[in-house]
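Take a look at the structure set out below.
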Amino acid sequence: MSLSRSEEMHRLTENVYKTIMEQFNPSLRNFIAMGKNYEKALAGVTYAAKGYFDALVKMGELASESQGSKELGDVLFQMAEVHRQIQNQLEEMLKSFHNELLTQLEQKVELDSRYLSAALKKYQTEQRSKGDALDKCQAELKKLRKKSQGSKNPQKYSDKELQYIDAISNKQGELENYVSDGYKTALTEERRRFCFLVEKQCAVAKNSAAYHSKGKELLAQKLPLWQQACADPSKIPERAVQLMQQVASNGATLPSALSASKSNLVISDPIPGAKPLPVPPELAPFVGRMSAQESTPIMNGVTGPDGEDYSPWADRKAAQPKSLSPPQSQSKLSDSYSNTLPVRKSVTPKNSYATTENKTLPRSSSMAAGLERNGRMRVKAIFSHAAGDNSTLLSFKEGDLITLLVPEARDGWHYGESEKTKMRGWFPFSYTRVLDSDGSDRLHMSLQQGKSSSTGNLLDKDDLAIPPPDYGAASRAFPAQTASGFKQRPYSVAVPAFSQGLDDYGARSMSRNPFAHVQLKPTVTNDRCDLSAQGPEGREHGDGSARTLAGR
């Protein structure tokens, strides 16, 4: 190898070291920085995925508590579990990406900068030393030849000249070998770094392949079953069909008081002696469809093509899933319609009116007062009513107008449609007043005199004037109510305050108003308006007049 070839290789060796230090290492640092950003983004994806599948699990819990969608809840649980396993595999890939690639590359690049600087310096020093030794031998040989040319005896320097030539040849060989080895070492160092990067990237790719393979295996195994589970939305589970058939064969039951599960999705106990109510006119055209179709959603006891009006996704809060109704005849449909009534509590003995906070007073089965046979009667809410979690009840505010949809109240409950919210359901009839044909409201009264209204309506007589609360102690025991100021909350629902006054009256208050025979005369004094403006005598006189009237 000529000297010029050795110098060329020396320059190539230096360029390899400089390329590693000035280009490879900075690029590797940038690669590590981008890898950290990628890791951070994937960590954010895993965090979001955990929240996503936690929400999916909750949806599965809701579905599993439904009689009609229990198997879909199991499917949602399986989906969440499968994706949890896939997510665990992704986390393993992230750990490998961080530990086997980013961390080790970051450590290598910091150590490598110092190592390469030292290696290049060592190579340059050794190469310079060998080059200087060669140059020195060549200079000595040149001097020796000049001296032999001027000497009278040239043979005297021939042996020494041969020694210098051999030394120069050895020095030059050593230099060339060192430069060649240095170039090889530089290329090896460069290749070692790229191989390390590829090796670590292969480890990450291996984990990535395991992640995708695991996901493909799990999804390919479960996906057909999941698709089969949701292929027919109208298909009712066999257990729900059997339950509906059992309900239809055992008589009327009420889907009220749904409290057996978190979402209250159970069918309530049957009402003792409940009788089916007539089917509302708007249900008549759809009775045939109930028999023809496999299943039809029932909401608030109403079914038909206007089901969108009662969709829980349309204009109210989402209701819990309900099981669908099996095919029924017209009589069974009427039974199921009447069974949307709220569950009636057990009735106390007739000779006892004592109640507690968790009991309701017996509800009557009186007719709706003033209900027209040829038209729809309207009532006005005088109290607010909240349905709560029971989808069969109707919520309304004080002053709302309600159109009655059935001709007869059932145990103090009536079925109607709110003109404000367009929702339908059962509501306590004593919370409302019947509107006359001219739009004015009046208190409703029983059309069947042999039956009693709910205890909150015992005073609802148009020809009865109730004295103010201060007309004697006997009248204070019974709540004062008038036709124009009926603001006392009716007692068709559990209100324990009324039970204290009922013990004083016994069974006779059950059939008639105990104050119906009292005829009051108007007082001649007006001292109740402002007692503070009168003297002690005036107040005493006023109190005496009140006592006189009360005594009568």
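Including glycine, each Cβ sits where the backbone N, Cα and C put it.
The noted changes are left out; the structure has the residues it started with.
The average per-residue pLDDT of the prediction over the domain 'IMD' (1-250) is 86, rounded to a whole number. Feature annotation from Swiss-Prot assigns domain 'IMD' to 1-250; the stated evidence is sequence analysis.
According to Swiss-Prot, the domain 'SH3' annotation covers 374-437.
Classification of LYS142 (mutagenesis position) by DSSP places it within a helix. Taking a C-beta cut-off of under 8 Å and a sequence gap of six or more, LYS142 (mutagenesis position) has no contacts in its own chain. Record note (Swiss-Prot) on the mutagenesis of LYS142 to Glu: Abolishes actin-bundling and filopodia formation; when associated with E-143; E-146 and E147.
Long-range Cβ neighbours of LYS143 (mutagenesis position) (same chain, at least 6 residues apart, Cβ-Cβ under 8 Å): none. Quoted from Swiss-Prot for the published mutagenesis LYS143 to Glu: Abolishes actin-bundling and filopodia formation; when associated with E-142; E-146 and E147.
LYS146 to Glu appears in Swiss-Prot as a published mutagenesis result, with the remark: Abolishes actin-bundling and filopodia formation; when associated with E-142; E-143 and E147. Sequence-distant neighbours of LYS146 (mutagenesis position) (same chain, 6+ apart, CB under 8 A from its CB) do not exist here.
One mutagenesis experiment named in Swiss-Prot is LYS147 to Glu, and its note says Abolishes actin-bundling and filopodia formation; when associated with E-142; E-143 and E146. Counting only same-chain residues at least 6 apart in sequence, those with a Cβ under 8 Å from the Cβ of LYS147 (mutagenesis position) are TYR157.
Quoted from Swiss-Prot, the note on the mutagenesis of ILE267 to Asn is: Loss of interaction with CDC42. Loss of stimulation of neurite growth.
Cβ neighbour count for TRP413 (mutagenesis position) (all protein chains, 10 Å cutoff from its Cβ): 23. One mutagenesis experiment catalogued in Swiss-Prot, TRP413 to Gly, is accompanied by this note: Impairs the SH3 domain and abolishes the interaction with EPS8.
Swiss-Prot lists PHE427 to Ala among its mutagenesis entries, and the accompanying note reads: Loss of interaction with ENAH and no induction of filopodia; when associated with A-428. According to its DSSP assignment, PHE427 (mutagenesis position) is in a strand.
The Cβ of PRO428 (mutagenesis position) has 24 neighbouring Cβ atoms from other residues within 10 Å, across all protein chains displayed. In Swiss-Prot, a published mutagenesis experiment is listed as PRO428 to Ala, annotated Loss of interaction with ENAH and no induction of filopodia; when associated with A-427.
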Kindly report the helix/strand/coil residue split of the domain 'SH3' (374-437) according to DSSP, in that order.
3 helix, 28 strand, 33 coil
From the Cα of TRP413 (mutagenesis position) across to the Cα of PRO428 (mutagenesis position), what is the distance in angstrom?
5
How many whole Å apart are the CA atoms of PHE427 (mutagenesis position) and TRP413 (mutagenesis position)?
5
So for PHE427 (mutagenesis position), how many other CB atoms are inside 10 Å of its CB?
24
